[in-house]
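Take this structure first; my questions come after.
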Amino acid sequence: MNGLLHMHGPAVKKLLGWKIGEDEEKWCEKAVEALVKKLKKKNNGCGTLEDLECVLANPCTNSRCITIAKSLDGRLQVSHKKGLPHVIYCRVWRWPDISSPHELRSIDTCSYPYESSSKTMYICINPYHYQRLSRPQGLNSSMPSPQPISSPNTIWQSSGSSTASCASSPSPSVFSEDGGEVQVHQRPPPFRHPKSWAQITYFELNSRVGEVFKLVNLSITVDGYTNPSNSNTRICLGQLTNVNRNGTIENTRMHIGKGIQLDNKEDQMHIMITNNSDMPVFVQSKNTNLMMNMPLVKVCRIPPHSQLCVFEFNLFFQMLEQSCNDSDGLNELSKHCFIRISFVKGWGEDYPRQDVTSTPCWLELRLNVPLAYIDQKMKQTPRTNLMEPNSMT
């Protein structure tokens with residue numbers, strides 16, 4: 001890198017001194033150069049070039065927002081690639097292996113976070129105003145360089161195979177190789193949504209225990225405690241009884257503790273799971289696996305007190321659009337609307353238990369809203385081998 005520094009001004013050279021990692025040096029230099037130009041000539045927004053130098057020299061979250069104006073499509077072009085600004089500069093100065101905006105979350109004190117960037121003309125690129133969420137276990141710690149956005153027919157396979165060909169996170173993509181505007185699929189025309197956005201069924205091994213819980217609130221906690229009061233924001237598994245419960249199940253239930261929190265972020269078009277317990281939680285979501293370019297059957301481990309995006313609506317709507325007039329594709333897509341969550345014990349190729357029904361305590365989350373969109377599309381599709389959607393079909 002030293003051989004190239006003489007080509008840049010003193011501000012760029014200084015900022016490059018805090019760069020993390022040795023990969024993609026020329027791209028990082030272009031990214032820093034573009035940022036310096038924007039910070040020098042901006043008249044509005046928050047934060048200066050000096051503020052950026054200060055926070056990089058003295059890393060802390062108690063620092064000013066450093067903003068740049070958003071482009072029409074929300075992305076910043078660096079050389080021949082486009083990317084989300086906050087991801088680009090977190091990649092330069094904090095985490096060179098960042099591959100998706102879903103791996104980042106803004107801190108509470110940030111005034112111009114990416115999550116609310118649709119409501120303002122500016123976005124904060126202070127790398128210390130973002131926290132990194134947990135990466136699903138099995139995702140390489142060193143991600144490859146950004147690749148071209150995949151073509152529509154390779155984003156998802158409707159043949160029922162366990163893997164999908166996906167060059168990058170399809171929607172929204174972190175980077176695209178061409179300089180053009182990247183299309184982000186929006187929610188189709190509205191229709192009458194189901195009264196409950198999802199429902200949860202609790203299982204012990206292969207037996208359902210208790211009623212099916214219908215979720216109306218957008219945020220709900222599922223824990224292992226007993227709560228005699230009826231609450232539509234909390235499901236307490238501790239009060240459910242099962243005469244066939246064995247010692248392994250009893251021991252697992254003791255470790256559920258504070259459990260998980262489900263958040264349907266309607267404004268951000270995704271669903272998050274937060275693990276509030278002191279034990280890991282295991283999740284199988286085909287939508288997440290496709291988004292992370294992993295086998296569709298992959299089981300992700302969420303460490304204690306960590307989060308994972310388990311459903312991305314933009315990706316779903318993109319796949320729904322591609323499944324027009326394809327009943328097999330719609331049947332396959334319905335499987336993406338069922339998410340399995342196991343407490344404490346994992347399953348799959350990395351664990352002794354091969355199937356979720358072999359885990360002591362697990363949940364099935366059925367997403368009613370995307371299933372309703374599929375049902376709406378099915379009514380417009382020739383009915384060949386259409387099946388009632390469920391997690392086992």
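Placed from the backbone N, Cα and C atoms, the Cβ positions cover glycine too.
Taken from Swiss-Prot, the feature domain 'MH1' covers 10-139, and the record attributes it to sequence analysis. Under the heading Zn(2+) binding site, Swiss-Prot lists Cys65, Cys110, Cys124, His129. The annotation domain 'MH2' is assigned in Swiss-Prot to 197-393. Looking at Swiss-Prot, you'll find the mutagenesis Gly348 to Arg noted as follows: In e491; low-penetrant disruption (57%) of tail tip morphogenesis resulting in retention of the pointed larval tail tip in adult males (also known as the Lep phenotype). This phenotype is enhanced by RNAi against sma-2.
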Tell me the coarse DSSP state (helix, strand, coil) of His129 (Zn(2+) binding site).
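Going by the DSSP assignment, His129 (Zn(2+) binding site) falls within a helical segment, counted as helix.
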Look up Cys124 (Zn(2+) binding site) in the DSSP assignment and report helix, strand or coil.
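Where Cys124 (Zn(2+) binding site) sits, the three-state DSSP reduction gives strand.
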Note the mean pLDDT of the domain 'MH1' (10-139), expressed as a whole number.
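Taking every residue in the domain 'MH1' (10-139) and averaging pLDDT yields 84.
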Within 8 Å of the Cβ centre of Cys65, Cys110, Cys124, His129, which other residues of the chain have their Cβ, at the recorded Zn(2+) site?
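Surrounding the site, in chain order, are Arg64, Ile66, Thr67, Ser106, Ile107, Thr109, Ser111, Tyr112, Pro113, Ile125, Asn126, Tyr130.
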Given a separation of at least six residues and a C-beta threshold under 8 Å, show me what packs close to Cys65 (Zn(2+) binding site) in the same chain.
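Within the chain, Cys65 (Zn(2+) binding site) has Cβ neighbours under 8 Å at Cys46, Gly47, Cys110, Ser111, Tyr112, Cys124, Asn126, His129.
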DSSP-wise, what's the residue breakdown of the domain 'MH1' (10-139) into helix, strand and coil?
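Counting residues per DSSP class in the domain 'MH1' (10-139), I get 54 helix, 18 strand, 58 coil.
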Return the single residue from the binding-site residues list (Cys110, Cys124) that has the minimum number of other CB atoms within 10 Å.
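Counting other Cβ atoms within 10 Å of each of the binding-site residues Cys110, Cys124, the minimum falls on Cys110.
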DSSP on Gly348 (mutagenesis position), three-state: which is it?
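Assignment for Gly348 (mutagenesis position) reads coil.
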Using Cβ-Cβ distances, find the residues under 8 Å from Gly348 (mutagenesis position) that belong to the same chain and are at least 6 apart in sequence, listing them in sequence order.
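Once residues fewer than 6 apart are set aside, Gly348 (mutagenesis position) is near Gln284, Val297, Lys298, Val299, Gln354.
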